[in-house]
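Enquirer: Just passing along the structure, written as structure tokens.
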Amino acid sequence: MKALIILGLLCLSVAVQGKVFERCELARTLKELGLDGYKGVSLANWLCLTKWESSYNTKATNYNPGSESTDYGIFQINSKWWCNDGKTPNAVDGCHVSCSELMENNIAKAVACAKHIVSEQGITAWVAWKSHCRDHDVSSYVEGCSL
């Protein structure tokens, strides 16, 4: 019985943690999903962005008390403008997606929403990109990844 409880807790912690991608694994996945060069944004810039937004974690969340919104998933997509979490006041849902879908281990829906955002607002929509990636050499993010 004790072993079952421990096993259950371990499974729960894995479900809450989600998938944390390895850098090169994420690079390959983003490339397969068409982000390399999308709207002129290099794969290295996408990796830099996701490193600083979520540390490559699909289940990352960040609550923003000022706007009463939450950022979700590997790209930290905001519930005020881009996804529906059912609790953010006056949400727009620009990507027409549930915020929980942006935290799935399969990041296809998150990538589709990121493409929509970068198409409308450019990569500067992400504060972490402006703070940590813009005007920096980001080539190290794809270095050694055999793409």
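One-based numbering along the chain as shown.
Any Cβ shown, glycine's included, is placed from N, Cα and C.
Heads up, this one's the original sequence, none of the swaps are in it.
Bear in mind that the values here come from a model prediction, so they are computed numbers and not experimental data.
The active site annotation in Swiss-Prot covers Glu53, Asp71 and is backed by sequence analysis. According to Swiss-Prot, the domain 'C-type lysozyme' annotation covers 19-147, on the basis of sequence analysis. Annotation of the natural variant Glu32 to Lys in Swiss-Prot: In isozyme 3A and isozyme 4A/4B. One entry in Swiss-Prot concerns the natural variant Gly37 to Asp. Its note says: In isozyme 4A/4B. Quoted from Swiss-Prot for the published natural variant Ser55 to Gly: In isozyme 3A. What Swiss-Prot says about the natural variant Glu101 to Ala is this: In isozyme 2A, isozyme 3A and isozyme 4A/4B. Quoted from Swiss-Prot, the note on natural variant Asn106 to Asp is: In isozyme 2A, isozyme 3A and isozyme 4A/4B. According to Swiss-Prot, the natural variant Ala108 to Glu carries this note: In isozyme 2A, isozyme 3A and isozyme 4A/4B.
Could you give the neighbours, burial and distances for every feature on this list?
Expert: The local packing around Glu53 (active site), expressed as other Cβ atoms within 10 Å of its Cβ over all shown chains, amounts to 22.
Classification of Asp71 (active site) by DSSP places it within a strand.
Annotation for Glu32 (variant position): no spatial neighbours, criterion Cβ-Cβ under 8 Å with sequence separation of six or more.
Gly37 (variant position) counts 11 other C-beta atoms within 10 Å of its own C-beta, drawing on all protein chains shown. According to DSSP, Gly37 (variant position) is assigned to coil rather than to any helix or strand.
Within 10 Å of the C-beta of Ser55 (variant position) we count 11 further C-beta atoms, all protein chains included.
Close to Glu101 (variant position) in the fold, though at least 6 residues off in sequence, lie Cys83, Lys109, Ala110, each with a CB less than 8 Å from its CB.
Sequence-distant contacts of Asn106 (variant position), defined as residues of its own chain at least six apart whose C-beta falls under 8 angstroms from its C-beta, are absent.
Contacts of Ala108 (variant position) defined by a Cβ separation under 8 A and a same-chain sequence distance of 6+ are given as Leu33, in order along the sequence.
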Enquirer: Tally every other Cβ atom lying within 10 Å of the Cβ atom of Asp71 (active site).
Expert: 24
Enquirer: For the C-alpha pair, I'd like the distance in angstrom between Asp71 (active site) and Gly37 (variant position), rounded off.
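Expert: That comes out at 24 Å between the alpha carbons.
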Enquirer: Whole-number answer please: how many Å between the C-alpha atoms of Gly37 (variant position) and Glu53 (active site)?
Expert: 19
